[in-house]
Amino acid sequence: MEKQKPFALFVPPRSSSSQVSAVKPQTLGGDSTFFKSFNKCTEDDFEFPFAKTNLSKNGENIDSDPALQKVNFLPVLEQVGNSDCHYQEGLKDSDLENSEGLSRVYSKLYKEAEKIKKWKVSTEAELRQKESKLQENRKIIEAQRKAIQELQFGNEKVSLKLEEGIQENKDLIKENNATRHLCNLLKETCARSAEKTKKYEYEREETRQVYMDLNNNIEKMITAFEELRVQAENSRLEMHFKLKEDYEKIQHLEQEYKKEINDKEKQVSLLLIQITEKENKMKDLTFLLEESRDKVNQLEEKTKLQSENLKQSIEKQHHLTKELEDIKVSLQRSVSTQKALEEDLQIATKTICQLTEEKETQMEESNKARAAHSFVVTEFETTVCSLEELLRTEQQRLEKNEDQLKILTMELQKKSSELEEMTKLTNNKEVELEELKKVLGEKETLLYENKQFEKIAEELKGTEQELIGLLQAREKEVHDLEIQLTAITTSEQYYSKEVKDLKTELENEKLKNTELTSHCNKLSLENKELTQETSDMTLELKNQQEDINNNKKQEERMLKQIENLQETETQLRNELEYVREELKQKRDEVKCKLDKSEENCNNLRKQVENKNKYIEELQQENKALKKKGTAESKQLNVYEIKVNKLELELESAKQKFGEITDTYQKEIEDKKISEENLLEEVEKAKVIADEAVKLQKEIDKRCQHKIAEMVALMEKHKHQYDKIIEERDSELGLYKSKEQEQSSLRASLEIELSNLKAELLSVKKQLEIEREEKEKLKREAKENTATLKEKKDKKTQTFLLETPEIYWKLDSKAVPSQTVSRNFTSVDHGISKDKRDYLWTSAKNTLSTPLPKAYTVKTPTKPKLQQRENLNIPIEESKKKRKMAFEFDINSDSSETTDLLSMVSEEETLKTLYRNNNPPASHLCVKTPKKAPSSLTTPGSTLKFGAIRKMREDRWAVIAKMDRKKKLKEAEKLFV
């Protein structure tokens, strides 16, 4: 082993803070082996353990410690160079002056260099291991970040598609809610139709309308709501049975109407017979009246004969009345006067007994006349009873005829006026009865007349009862009409809503509805003919059908009219009740008066029996009777006039009755015609029902097909949604697991980073200690520089030829266009992250004179591509250190991109060393200059390493693209 010759690296002073040029000397440009040996020796002997730092791919300094950033790594090179120069000068001077002193200095420096190399080997091994770990962790973090970004994009796409699916589900839910609402409406329509059928079962015309409405409703239900096929079939069957029942009921009603018509015809014939009988009876009554008049004339003649005797008796009666008045006064005053009057009465009785014998003969004749009158009265009573029975039968029949309300109300008013007149007459008659109480004959005639008036009153009562019954029937009719109106209005409103909702589905059925409306119009016309009183109502109903918007107003008007009618009816009822009460009161008064009159008559009879004894008094009474006979004849004339009036009234009543019978006959004929029309309509309705049944069958088949299709579609959608939900759940589970793993990895990496920071702090402290030692060595070297300036150039040239060549590692493709000196630390001195320019400072020239042979190191400007890459690198990576190996291109003088320093990560250099079967420690060992130059990296190997790295990056990019495409395809399949 030959001794290494002393060598020194002369570095000129730094021209600027931005660039340091490293250029080979022009004289020795062709001798490449010289520089190779020099580089090799410098690499083996002066690799510092503290001078290398890792740079990122974009050339960023990753050292996060600000203390290290302040360290200027180029002065370290100057220190080493100066120390080597001083060491070399010392050796040269030692040849001349003291070889022993120089050898000692050299040996010391050599030992220190060996110690530094050993410490460097250990620290570099540790740092390389840590940096390899850090780089692996960085790659993992970058891959995880890319995966997270891809997952985020995928999650956003999935979220968008999920939102679209949710909106579609919401739309489906809305459609389902709409169908449910329609189903509820259908159920309500079914319930309402059932209620209407129950209401209109008892009426023929309304049952037909309900029949047609139900058929229309069934067709609407089938076309509009396909999902309710089973319910529609059940309702159809039920309605079919109901229609059969209704048809049977209609036939039954037709038979009943025919029977009623026959019965009414028979009744009319009976009424005509009864009218003839009544006319005969009236003729008999008129004949009896004439006979009674003759008898009255005879009685008047007899009364004229007896008038003379009666005058005498009347005079005596006046005297007796005066005496009776005196007696009454005396009876009130004292009892003594009564006894005297009793004695006078006994005397008078004796005289009357003689006179009674003469008057008995006259009384017998009068009794015979009375018996004849009583017989006539009994005959009248029997006729009156028969007439009452006939009137009752007529009342029952007239109750059935419900169309005479207005006429009867007018008659009621007339009869009420007649009743008032009759009440006045009764009052007059009561006065006359009080006047006729005094005489028995007069009272008998008045009783007869009162009986006749009672009969008339009873007839009026019968008419009142008939009118009351008719009023009740009319009230029922009005109530039924009100119910019908309300039902029709509700039905019209309901059907108008249904028509608005189902216009699109019921275009084919509009023709049928128009036909039905025409039938309804015909029926309404028939109802007009049948019921003249309800003509206004039917016109309003037609207007309601034509103008649905005006229905409400017309209904309100009708309701007001009905209320007015009800009020009038209530008023009439109140008036009738009031009249009834008055009649009852008058009857009671008449009965009381009659009872009183009967009692008075009995008393008078007793008095007559007593007074028959008094002949003189009877003669006076006969005179008075003659006078009263003339008055009675006048009254009889008055009564005859009244009887004539009553006969005229009877004739008018007969005429009215005839008119009523004619109207009934006309109504019966109209009803027959309407029944024929209705039968024709029933046949048409049957034909329409058969057609509807056929349509229902066809619609049922269509409903089944559509329902099957809808069920299949819904099942497909359900399966697809279930699959989508399962896949999304699995993806979410995977994402959660990946996130947990990443969080755990981040935590571990943070722990490792904290440990590395602690180690770096310890390394910084050691560096500071070594710097202090080197400063001491510099001071010692400066003292020796003054004596060795002249000999320095020659010795350095000879030494440079002998020194081995060393390669600095170069990887131009890891970070292009950046040059860094070997074992120098790249530190970013306060410059921004977007403008990371790495400044290389040249060593200060410690010598007084510049050296002719020197290297210039230039740092180029950053290209645009590097700036773009710097933006994407995270902040944490910019603060981490990274060691780099440098290699110079010695064959060039310029500072072009090929001459500039390039950086290669320590991790890749280690890989190349392992591939070349060179352990990492061999790169760090100390070698003598006599050994063969073994360059660790060649230009071909560096190109291979760059190509391999590119291939790996391309593979990773292709794999990432394939994964993205697969994920996108899977996400698209979920929503197809």
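Glycine is treated like the rest: Cβ placed from N, Cα and C.
At each noted site, the model still has the original residue.
Quoted from Swiss-Prot for the published mutagenesis Val105 to Glu: Impairs self-assembly of N-terminal ends; when associated with E-109. Abolishes the formation of higher-order heterooligomers with SYCE3; when associated with E-109. Mutagenesis annotation in Swiss-Prot: Leu109 to Glu, described as Impairs self-assembly of N-terminal ends; when associated with E-105. Abolishes the formation of higher-order heterooligomers with SYCE3; when associated with E-105; the structure shown retains the original residue. One mutagenesis experiment catalogued in Swiss-Prot, Leu679 to Ala, is accompanied by this note: Impairs pH-induced C-terminal tetrameric self-assembly; when associated with A-688. According to Swiss-Prot, the mutagenesis experiment Ile688 to Ala carries the following note: Impairs pH-induced C-terminal tetrameric self-assembly; when associated with A-679. Quoted from Swiss-Prot, the note attached to the mutagenesis of His717 to Trp states: Enables C-terminal tetrameric self-assembly at pH 8.0; when associated with F-721. Here the residue is the original one, while Swiss-Prot reports the published mutagenesis His717 to Glu with the comment Impairs pH-induced C-terminal tetrameric self-assembly. For the mutagenesis of Tyr721 to Phe, Swiss-Prot gives this note: Enables C-terminal tetrameric self-assembly at pH 8.0; when associated with W-717. The structure shown keeps the original residue.
For Tyr721 (mutagenesis position), the Cβ neighbour count at a 10 Å cut-off comes to 13, with all displayed protein chains included.
Most Cβ neighbours within 10 Å among the mutagenesis positions Leu109, Leu679, His717: this distinction goes to Leu109. Tyr721 (mutagenesis position) and Val105 (mutagenesis position) are 87 Å apart (CA-CA, integer value). Looking only at the mutagenesis positions Leu679, Ile688, His717, Tyr721, the one with its C-alpha closest to Leu109 (mutagenesis position) is Tyr721.
Checked against Ile688 (mutagenesis position) by C-alpha proximity, the mutagenesis positions Leu679, His717, Tyr721 yield Leu679 as the nearest. According to its DSSP assignment, His717 (mutagenesis position) is helical. Rounded to a whole value, the Cα-Cα separation of Tyr721 (mutagenesis position) and Leu679 (mutagenesis position) is 60 Å.
On a Cα basis, His717 (mutagenesis position) lies 55 Å away from Leu679 (mutagenesis position).
Val105 (mutagenesis position): 18 other CB atoms within 10 A of its CB, across all protein chains.
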